[in-house]
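Participant: This is the structure, below, for whatever I ask next.
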Amino acid sequence: MEKMSRVTTALGGSVLTGRTMHCHLDAPANAISVCRDAAQVVVAGRSIFKIYAIEEEQFVEKLNLRVGRKPSLNLSCADVVWHQMDENLLATAATNGVVVTWNLGRPSRNKQDQLFTEHKRTVNKVCFHPTEAHVLLSGSQDGFMKCFDLRRKDSVSTFSGQSESVRDVQFSIRDYFTFASTFENGNVQLWDIRRPDRCERMFTAHNGPVFCCDWHPEDRGWLATGGRDKMVKVWDMTTHRAKEMHCVQTIASVARVKWRPECRHHLATCSMMVDHNIYVWDVRRPFVPAAMFEEHRDVTTGIAWRHPHDPSFLLSGSKDSSLCQHLFRDASQPVERANPEGLCYGLFGDLAFAAKESLVAAESGRKPYTGDRRHPIFFKRKLDPAEPFAGLASSALSVFETEPGGGGMRWFVDTAERYALAGRPLAELCDHNAKVARELGRNQVAQTWTMLRIIYCSPGLVPTANLNHSVGKGGSCGLPLMNSFNLKDMAPGLGSETRLDRSKGDARSDTVLLDSSATLITNEDNEETEGSDVPADYLLGDVEGEEDELYLLDPEHAHPEDPECVLPQEAFPLRHEIVDTPPGPEHLQDKADSPHVSGSEADVASLAPVDSSFSLLSVSHALYDSRLPPDFFGVLVRDMLHFYAEQGDVQMAVSVLIVLGERVRKDIDEQTQEHWYTSYIDLLQRFRLWNVSNEVVKLSTSRAVSCLNQASTTLHVNCSHCKRPMSSRGWVCDRCHRCASMCAVCHHVVKGLFVWCQGCSHGGHLQHIMKWLEGSSHCPAGCGHLCEYS
């Protein structure tokens, strides 16, 4: 539903009139740009390149620049810009690396003017000089920026950022020779177009790629940047070092940022993924947007204010194949729906609570704050309802500190430092982490690690030490669970299909259910008895312990060297009366070498005590390997990880993700994993656990997280002869013209891993130095020092 409010703005000799409206495009848009008279807008994408007139009630298509029968990659646009001095001049950045200029004044249908094919990869951004009509700047995925003079066929200068791909370039509005560029590795560089050999300034602005930047139209040194770290930062470039003035935290990666005209502290942003809305922020209030536009149903790819002196109209293009004009007055204001109370936990468990002064005063009986009344009320300026600060407000802040010794976050630090996340078999990792959690008093976490070991490890990998059973009253003995029981001196007189009879309704809790007079029934009528119907030999169930397992009675596999444990006879309570009295022990001993008796040969068999020393059990091997596959528990493990994350224990969620790896990764979406990883890494860095943080990044199963160590890293190299910084060229000093980092063996520049002696400071390629020191202990540089490689 289109909103019908209308705004008329007088700008010099022209008048802008319009309302909130949109039109459907033939294809998704990648970028938009507005003509200098604010009457037309150009929309460019992979399959669209059109100019629309902005009329009072609607958009009207004026010109389709995709002409010709054959489709060309030169028309597949990643960016478009309309010259602000010449209304007939446009430039596009093609996905095949070509920069194309267009002259709308040409009489033919084809308006294409010039093609520049010097870039080797996709061109991400093109930008005209704000005051020089013939200067065009481009930034490409190949890491180079090129400055073109439209009166020539080739570029006049090339700028190399010595970095990864260039994401955005913008000429400064106030400084004639200055432009800013943003890079994939999180750096921002400032260049002078007269000096293409080196940048004037470089600093790390974001943790990850910097997708966009924009110079402030009024303040000379203000530069806004947005990146994948979901932040918008405002930098003061007038100081010796770039100073961060404001930081706005958004909910998704920032794809575009544009300062709002005539509003010094307002800027508009849109996201690269997930979030489809457009936000207008007041950088002085970075937590709640001043305005929000919700018209698009897919990712917004381009935004532009309609006129450089009109803050009321914002144009946008989207992947939902729509072009919209937003009226600022029609925007929703999230501050009206925001919770007026704030709650936050500190690093060490302190709790801060902020609420409106009026609410706190009502509870405590104090008089609420009424604002500054030094000036009469009739001098008060009437505020615009569109402004985010509509009135005076005051909040009360309460801080609740944790009691000394009453908890804290020491467990978090100890757990992070002691957890084992890699380098061992899965069973050992789970056991180690369970032990750590148990020693720290976190029994639920310890039990979770134990269950993960049981689910994902085969029975043979489970240590027997943790699965011993306490039997009898007089003491305890170790009976490894994953083995079968062998009754000492027991004759093999029971059939292979004999099953243990469990009486229905028998309430058994903490007793060992191997009765000296327990009856084994082989009747076919025993199908309704409780227990397992697995076709095995003799089943023995309900042994007291941590798990309820079934075991095989196999006298042929008895091992005399197995550890045995004497079980007192009173440990086996009588279950029921003996159905039939079997022959005595002597009879069983006489037939110890006879074959097993089948079910047809003996209808009823029983186990009778031989003497007081008969209750000897030993363990040899598992009953059967019929286990539920680990994938069966995937949903359960996923819910468990979500439970810990929702409880605030993101440490447990990330640790399990790393330890289980691909076993559980497929059950949790990539965005959730990335959120858990970044939250845990942020906590580790707050506690200054840098080594653990680095290990988590290296072991991460999320691609977006594992590349964090490869970004925002700057290595400063000085010449080893004259000590001059070598920032412009990689390996040659500008002053003494000598190469740095020469290998003492091959006398070539080392451009990779460099190893040197701490005694004499000579070194070279790692493999060369290792091979040299295998045959000689003296330095290869000839200094006479005895070097050693360790």
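Each Cβ is built from the backbone N, Cα and C atoms, and glycine gets one as well.
Original residues only.
In Swiss-Prot, the entry for mutagenesis Ser155 to Asp states: Mimics phosphorylation, leading to inhibit mTORC1 activation. The structure shown retains the original residue. For the mutagenesis experiment Ser155 to Ala, the note given by Swiss-Prot reads: Abolished phosphorylation by AMPK. In Swiss-Prot, a published mutagenesis experiment is listed as Met451 to Glu, annotated Abolished interaction with WDR59 and assembly of the GATOR2 complex; when associated with E-632-633-E. Taken from Swiss-Prot, the feature Zn(2+) 1 binding site applies to Cys719, Cys722, Cys733, Cys736, supported by experimental evidence. Per Swiss-Prot, Zn(2+) 2 binding site is recorded for Cys743, Cys746, His765, His768, and the stated evidence type is experimental evidence. What Swiss-Prot records for Cys757, Cys760, His785, Cys787 is Zn(2+) 3 binding site. Positions annotated as Zn(2+) 4 binding site by Swiss-Prot: His762, Cys779, Cys783.
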Participant: Binding-site residues Cys722, Cys733, Cys736, Cys743: which have a Cα within 10 Å of His762 (Zn(2+) 4 binding site)?
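Facilitator: Those close enough are Cys743.
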Participant: Validating a neighbour-count step here. Other CB atoms within 10 A of the CB of His765 (Zn(2+) 2 binding site): how many?
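Facilitator: Result for His765 (Zn(2+) 2 binding site): 21 neighbouring Cβ atoms inside 10 Å.
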Participant: Which ones, of the recorded positions Ser155, Cys743, Cys746, Cys779, Cys783, have a Cα no more than 10 Å from the Cα of Cys760 (Zn(2+) 3 binding site)?
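Facilitator: Neighbours among recorded positions, in sequence order: Cys779, Cys783.
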Participant: Compare the Cα of Cys787 (Zn(2+) 3 binding site) against each of the recorded positions Ser155, Met451, Cys722, Cys746, His765 and report the nearest.
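Facilitator: Spatially nearest to Cys787 (Zn(2+) 3 binding site) by Cα position is His765.
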Participant: Could you state the whole-number distance in Å separating the C-alpha atoms of His768 (Zn(2+) 2 binding site) and Cys779 (Zn(2+) 4 binding site)?
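Facilitator: Distance (Cα to Cα, whole Å): 12 Å.
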Participant: If H, G and I count as helix, E and B as strand, and all else as coil, what does DSSP give for Cys719 (Zn(2+) 1 binding site)?
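Facilitator: SS state of Cys719 (Zn(2+) 1 binding site) = coil.
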Participant: Neighbour count, 10 Å Cβ-Cβ cut-off, for Cys736 (Zn(2+) 1 binding site): what number do you get?
Facilitator: 13
Participant: Return one of helix, strand or coil for Cys736 (Zn(2+) 1 binding site), based on DSSP.
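Facilitator: Cys736 (Zn(2+) 1 binding site) sits in coil per DSSP, no helix or strand.
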Participant: Just to be sure I understand: of Cys719, Cys736, Cys743, His765, which binding-site residues have a C-alpha no more than 10 angstroms from the C-alpha of Cys779 (Zn(2+) 4 binding site)?
Facilitator: none
Participant: Other residues with Cβ within 8 Å of the Cβ centroid of His762, Cys779, Cys783 at the Zn(2+) 4 site?
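Facilitator: Same chain, not in His762, Cys779, Cys783, Cβ within 8 Å: Ala744, Cys757, Cys760, Ser761, His778, Pro780, Ala781, Gly782, Gly784, His785, Cys787.
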Participant: Please report how many Å separate the Cα atom of Cys719 (Zn(2+) 1 binding site) from that of Cys757 (Zn(2+) 3 binding site), as a whole number.
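Facilitator: So the Cα of Cys757 (Zn(2+) 3 binding site) lies 18 Å away from that of Cys719 (Zn(2+) 1 binding site).
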Participant: Could you tell me the C-alpha distance between Met451 (mutagenesis position) and His765 (Zn(2+) 2 binding site) in angstrom, no decimals?
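Facilitator: With distance taken Cα to Cα, His765 (Zn(2+) 2 binding site) is 49 Å from Met451 (mutagenesis position).
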Participant: Of Ser155, Cys736, Cys743, His765, which is closest to Cys783 (Zn(2+) 4 binding site) if I measure between C-alpha atoms? They're all recorded positions.
Facilitator: Cys743
Participant: I want the residues beyond Cys757, Cys760, His785, Cys787 whose C-beta is within 8 angstroms of the mean position of the Zn(2+) 3 site's C-beta atoms, in chain order.
Facilitator: Gln758, Gly759, Ser761, His762, Cys779, Ala781, Cys783, Leu786
Participant: Between Cys743, Cys760, which of the binding-site residues has its C-beta surrounded by the fewest other C-beta atoms within 10 Å?
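Facilitator: Result for the binding-site residues Cys743, Cys760: minimum number of other Cβ atoms within 10 Å at Cys760.
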